[in-house]
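Q: So Swiss-Prot says this about it:
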BINDING   Trp115, Tyr141, Thr142, Tyr143, Asp194  substrate binding site
BINDING   Asn179, Leu180, Tyr181, Arg269, Val270, Asn271, Leu272, Thr273, Phe274, Arg275  2-oxoglutarate binding site
BINDING   His191, Asp193, His257  Fe cation binding site
DOMAIN    172-278  domain 'Fe2OG dioxygenase'
MUTAGEN   Arg122 to Ala  Decreases activity towards ssDNA by 25%. Loss of activity towards dsDNA
MUTAGEN   Arg131 to Ala  Loss of activity
MUTAGEN   Leu177 to Ala or Asn  Loss of activity against N1-methyladenine
MUTAGEN   Leu177 to Met  No effect
MUTAGEN   Tyr181 to Ala  Strong decrease of activity
MUTAGEN   Asn271 to Ala  No effect
Amino acid sequence: MEEKRRRARVQGAWAAPVKSQAIAQPATTAKSHLHQKPGQTWKNKEHHLSDREFVFKEPQQVVRRAPEPRVIDREGVYEISLSPTGVSRVCLYPGFVDVKEADWILEQLCQDVPWKQRTGIREDITYQQPRLTAWYGELPYTYSRITMEPNPHWHPVLRTLKNRIEENTGHTFNSLLCNLYRNEKDSVDWHSDDEPSLGRCPIIASLSFGATRTFEMRKKPPPEENGDYTYVERVKIPLDHGTLLIMEGATQADWQHRVPKEYHSREPRVNLTFRTVYPDPRGAPW
């Protein structure tokens, strides 16, 4: 009997100890919101928020926006910019030629002017100008590496229009570049009428007949922009049938202009640009 008890004690020594049942301990938690007074919860949150420090950070990059184009569509004299070069000014005279007479002039010019499509050169690449042109004047005229030969045989209608513009504006002109935009696909790209033969601050008188086209202008960027026109000032001028536009002052030095293609169908448009050409650029007023 004693031997059995001894063996039982030895076997029990090798047995794994009995795990005691874990007694769940209550977790330490904040008091239930149900036991808090109204508003106490928000005060606690407010206390935590007030402990946070607000740090203002300067924006890393300044956002630049291109200015909205200025639209000029009423009669008047407009100073569009002032720079060390001088004042850039445009004068708009809608209805300079009444509609009935303008209709007759458009028909005469489309039929009688010796229109020709010329080949231009830009960046050593030749291209067909997307419009027809003609030149009148005692002297040749060169632009975009195109030379217009002298043509002293003014059409009577053109001479009459030149005289009328001179009488009404006080300016005088000796030459005329004519442009025929046959449809919405014809255009003229960005440029300035700043050839040396025109002298300093040339005055350009532009008279339009036919379909209304938008005359766009953009200011030349300052040197620090490295030729980027993204943020420059812009002007849009709708040129209607019989409208006269005068560009004077520093407009050609400080601005570029163009007549862009249109998305919608357009009837023909004739544009007459009167100017003064000097025989020797060295003798031109600079």
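Even glycines carry a Cβ here, placed using N, Cα and C.
Map the listed features onto the structure and describe their local environment.
A: The local packing around Tyr141 (substrate binding site), expressed as other Cβ atoms within 10 Å of its Cβ over all shown chains, amounts to 21.
A sphere of 10 angstroms centred on the C-beta of Asn271 (mutagenesis position) encloses 22 other C-beta atoms.
Of all Cβ atoms in the protein chains displayed, 23 besides its own lie within 10 Å of the Cβ of His257 (Fe cation binding site). In the three-state DSSP scheme, His257 (Fe cation binding site) falls into the strand class.
In the predicted model, the domain 'Fe2OG dioxygenase' (172-278) shows an average pLDDT of 97.
Around Arg122 (mutagenesis position), the same-chain residues six or more apart in sequence whose CB sits under 8 Å from its CB are Ser144, listed in sequence order.
Within 10 Å of the Cβ of Arg131 (mutagenesis position) there are 19 other Cβ atoms, across all protein chains. Under the three-state DSSP scheme, Arg131 (mutagenesis position) falls in the coil class.
Contacts of Leu177 (mutagenesis position) defined by a Cβ separation under 8 A and a same-chain sequence distance of 6+ are given as Thr133, Ala134, Trp135, Tyr141, Met148, Leu272, Thr273, Arg275, in order along the sequence.
According to DSSP, Leu177 (mutagenesis position) sits within a strand segment.
All protein chains included, Tyr181 (mutagenesis position) registers 25 other Cβ atoms within 10 Å of its own Cβ.
In the three-state DSSP scheme, Asn271 (mutagenesis position) is classed as strand.
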Q: Tell me which of the recorded positions Tyr143, Tyr181, His191, Asp194, Phe274 ends up closest to Arg131 (mutagenesis position) in space, Cα to Cα.
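A: Nearest in space to Arg131 (mutagenesis position), counting only the recorded positions, is Tyr181.
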Q: Measuring CA to CA, name the entry from the binding-site residues Trp115, Thr142, Asn179, Asp194 that ends up nearest Asn271 (mutagenesis position).
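A: Result for Asn271 (mutagenesis position): the nearest of the binding-site residues is Asn179.
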Q: With DSSP as the yardstick, break the domain 'Fe2OG dioxygenase' (172-278) down into helix, strand and coil residue counts.
A: 10 helix, 49 strand, 48 coil
Q: How big is the Cα-to-Cα gap, in Å, between Asp193 (Fe cation binding site) and Tyr143 (substrate binding site)?
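A: Here the two Cα atoms are 8 Å apart.
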Q: Between Asn179 (2-oxoglutarate binding site) and His191 (Fe cation binding site), how many Å separate their Cα atoms?
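A: So the Cα of His191 (Fe cation binding site) lies 15 Å away from that of Asn179 (2-oxoglutarate binding site).
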Q: Looking at the binding-site residues Tyr143, His257, Val270, Phe274, which has the shortest Cα distance to Tyr181 (mutagenesis position)?
A: Val270
